[in-house]
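Take a look at the structure below.
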Amino acid sequence: MEAALLVCQYTIQSLIHLTGEDPGFFNVEIPEFPFYPTCNVCTADVNVTINFDVGGKKHQLDLDFGQLTPHTKAVYQPRGAFGGSENATNLFLLELLGAGELALTMRSKKLPINVTTGEEQQVSLESVDVYFQDVFGTMWCHHAEMQNPVYLIPETVPYIKWDNCNSTNITAVVRAQGLDVTLPLSLPTSAQDSNFSVKTEMLGNEIDIECIMEDGEISQVLPGDNKFNITCSGYESHVPSGGILTSTSPVATPIPGTGYAYSLRLTPRPVSRFLGNNSILYVFYSGNGPKASGGDYCIQSNIVFSDEIPASQDMPTNTTDITYVGDNATYSVPMVTSEDANSPNVTVTAFWAWPNNTETDFKCKWTLTSGTPSGCENISGAFASNRTFDITVSGLGTAPKTLIITRTATNATTTTHKVIFSKAPESTTTSPTLNTTGFADPNTTTGLPSSTHVPTNLTAPASTGPTVSTADVTSPTPAGTTSGASPVTPSPSPWDNGTESKAPDMTSSTSPVTTPTPNATSPTPAVTTPTPNATSPTPAVTTPTPNATSPTLGKTSPTSAVTTPTPNATSPTLGKTSPTSAVTTPTPNATSPTLGKTSPTSAVTTPTPNATGPTVGETSPQANATNHTLGGTSPTPVVTSQPKNATSAVTTGQHNITSSSTSSMSLRPSSNPETLSPSTSDNSTSHMPLLTSAHPTGGENITQVTPASISTHHVSTSSPAPRPGTTSQASGPGNSSTSTKPGEVNVTKGTPPQNATSPQAPSGQKTAVPTVTSTGGKANSTTGGKHTTGHGARTSTEPTTDYGGDSTTPRPRYNATTYLPPSTSSKLRPRWTFTSPPVTTAQATVPVPPTSQPRFSNLSMLVLQWASLAVLTLLLLLVMADCAFRRNLSTSHTYTTPPYDDAETYV
């Protein structure tokens, strides 16, 4: 492995910690890979090496994922596997999660390599190396080491399901490994009289993902939103999973016969695509209070996986406008945060935006020891004595041109600069004004920080004076967060349009030299002061006038017309964008009537809180700086502006709740489902405020409390002892019946929950498959010679001889220290017991399709039968006539000589 890493110019290392039960796959998130902004042809070649240990012998599996095209495809399967088994390519997936992050997923119950007999139980995963070669030929590497060896135990997983779970017509959608679903449910008591606990299980295609509430339960449900964290089995994503329980009934108005209505939103992750679109989400919840007896309930929802491209993979970008005179212009690139005067490994690249030829447009690459790159036209560069890098461009012509510059230091920390060069008109006497700083604080990390997995974005401080802004000038504060700081939540900016804007001349007719104001130009310039980096023989600059209207531009200030998204905007359907061009601004409480429509001519769609993340064809929300604002535009002045902040720092409609930790909780809202499988309903009609996160789908920031330490042991989850006064010994899914974990409840079996199309589920409902359960369950199982039935039973088509054992035997887990023997524990978990009141779901009864009628009447069928008989009779007559004719011919013929076959006997 060490020899292989020598080819890497930049290497990131991480330690992977797998805990809990084995869900049938393992997932490794790999952040901080560079995807260059403003470039639709910037691809990357990716190869992965997986290092195994087989009984003390090293084994290497090489996977070729080919070329990644982040603008057109998000999920990749290996094109080839070298050193692996015959079906190894079917056991791996590589997925783009947005913000430069990849996720490698591998099945854990099937061996991807060939081993000899007796070695099946000795295969452990040691490390993963990812090789990422960008369009400039730079090799970026990520080495992920397993904190403890992960043993792969090959086994067949039986088909598992849960009986008597109320079905819903709501579909749970998975985007970029994050599931998002909002379900209606009912509890017997009002909010302040209830507690609440929830567990989920996702089953399909030999994958079994379980998620439980971290704190066990919500001890008291409050009016409004009740937020909580959940933990899922297997790999723990750096973006936490969570949920929100919201009371939707008035305090004193229960639903007759069912109780009080609530809305439950769940966002577990990671959810592997290996589940498939036929998988099912089971939600088991419990809630009760001192005034009423509670119970355990179960509802289920179908799962579909979206092929939608996640939010931009592009690196965050600082934007700078430069207006120059003459033939040349220069921009100075400062050092990155991790760089010092002795850093040996520094790389600078440059390319013109929107190239169309990968063979010729990516030749401008410099290092500390390299000379002038071959094939780099109209661009030259050199390191100065203070380690800044000066780039000089020439021969640009009169039209503005955009140059993308990146600078990377030793530990792969990268800053990206978007510089727009505009040539001043020949008639003016304005001296060249260059902004060569690009940053307000050189010690601030910009681009891709090495100390955090959360993607960096650019922020602008709130102004304390009059609001005077343009679409292309924001705070000079650069993007990024320092090591250990709280991650910044990216939010699409109304100004990010992705188009290049021109900087017209704004010279006053009464002054030889005019420096434009940020937002408007006075018709008669008065006495003014000079701007930085600009020389003027006459001190004449118009003072900023908020909301003033320019007589030349004829457009109002952005501060007078910008409409920001409101938090109460409700979108019952996802992905609606305006069919018109320019800018679409969401109005308060706007409702989008159409599912999945996108406009091919829309320049920018300002997302509502219920539909976040750009659709296919949209430009990056991180790095697309333009001169367009909502409600009117003000073109960029001729002089240099400060570096543009690509992301607005003020996002209306978001709610931030923090506690004692800096890690943010991602509850991903729904996004545009253009490529979703058809479903009967959409689940984006929740009335709760939507959430933002560092990932593309957004969501409200909820800072979770980070535990002091993570246990490396694999302790089986189990259900608690029953409450006093209860008699049922059934336990929850995947749990034994001996635990006393707080928040988990068991109650007496009673009335089953309400089905989707019937008032009440019948007792002992059976599944369509032969059912055999472990002793913990009671659905169609034989225990001690007694046949019993019950609700919530989990059933399987596999015999108990293969997966027998009692319910207290732990399931297979990631083993950190010893080899795992072949599993004999039951894969059929105890059922989930139900009691009243029944669950009601907001679903319509599926209508029974009408019985199809015959296409022909009896008379028509009779005519067809007689016609067929006539045809057959005619054919028979023709055959008989032909035979008679041939018989007549044969009888009239006489031989004059013997037959030829006996000719030798006649001489």
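The chain as shown is numbered from 1 upward.
In case you wondered, yes, glycine gets a Cβ from its N, Cα and C as well.
None of the listed substitutions appears in this model.
Cβ-based neighbour count (10 Å, all protein chains) for GLU21 (mutagenesis position) stands at 21. Look at GLU21 (mutagenesis position): DSSP puts it in a strand. Mutagenesis annotation in Swiss-Prot: GLU21 to Ala, described as 40% loss of interaction with host CR2; the structure shown retains the original residue.
Take the CB of ASP22 (mutagenesis position) and look out to 10 A: across all protein chains shown you find 25 other CB atoms. Here the residue is the original one, but Swiss-Prot notes a mutagenesis experiment at this spot, ASP22 to Ala: Complete loss of interaction with host CR2.
Under DSSP, TYR151 (mutagenesis position) is assigned to a strand (E or B) in the three-state scheme. The number of other Cβ atoms within 10 Å of the Cβ belonging to TYR151 (mutagenesis position), over all protein chains shown, comes to 22. In Swiss-Prot, a published mutagenesis experiment is listed as TYR151 to Ala, annotated Complete loss of interaction with host CR2.
All chains included, 19 other C-beta atoms sit within 10 angstroms of the C-beta of GLU155 (mutagenesis position). Here Swiss-Prot notes a mutagenesis experiment, GLU155 to Ala, with the remark: 60% loss of interaction with host CR2.
The note that Swiss-Prot attaches to the published mutagenesis ILE160 to Ala is: Complete loss of interaction with host CR2. Classification of ILE160 (mutagenesis position) by DSSP places it within a strand.
Listed in Swiss-Prot is the mutagenesis experiment GLU201 to Ala, annotated as follows: 30% loss of interaction with host CR2. Around the Cβ of GLU201 (mutagenesis position), 26 further Cβ atoms fall within 10 Å across all displayed protein chains.
In sequence order, PRO23, GLY24, VAL157, ILE160, GLU201, MET202, SER233 make up the list of same-chain residues 6 or more apart from ASP208 (mutagenesis position) whose Cβ falls under 8 Å from its Cβ. Among the sequence features in Swiss-Prot, the mutagenesis site ASP208 to Ala is noted as follows: 60% loss of interaction with host CR2.
Under its mutagenesis annotations, Swiss-Prot gives GLU210 to Ala the following note: 60% loss of interaction with host CR2. Mapped onto three states, the DSSP output places GLU210 (mutagenesis position) in strand. Every protein chain shown contributes to the tally, and the Cβ of GLU210 (mutagenesis position) ends up with 26 other Cβ atoms within 10 Å.
Swiss-Prot gives this note for the published mutagenesis ASP215 to Ala: 30% loss of interaction with host CR2. Taken residue by residue with DSSP, ASP215 (mutagenesis position) is part of neither helix nor strand, so it is coil.
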State which of the following mutagenesis positions has the fewest other Cβ atoms within 10 Å around its Cβ: ILE160, ASP215.
ASP215
Restricting the comparison to the mutagenesis positions GLU21, ASP22, TYR151, which residue's C-alpha is spatially nearest the C-alpha of ASP215 (mutagenesis position)?
GLU21
Should any of the mutagenesis positions GLU21, TYR151, GLU155 have a Cα within 10 Å of the Cα of GLU210 (mutagenesis position), which are they?
GLU21
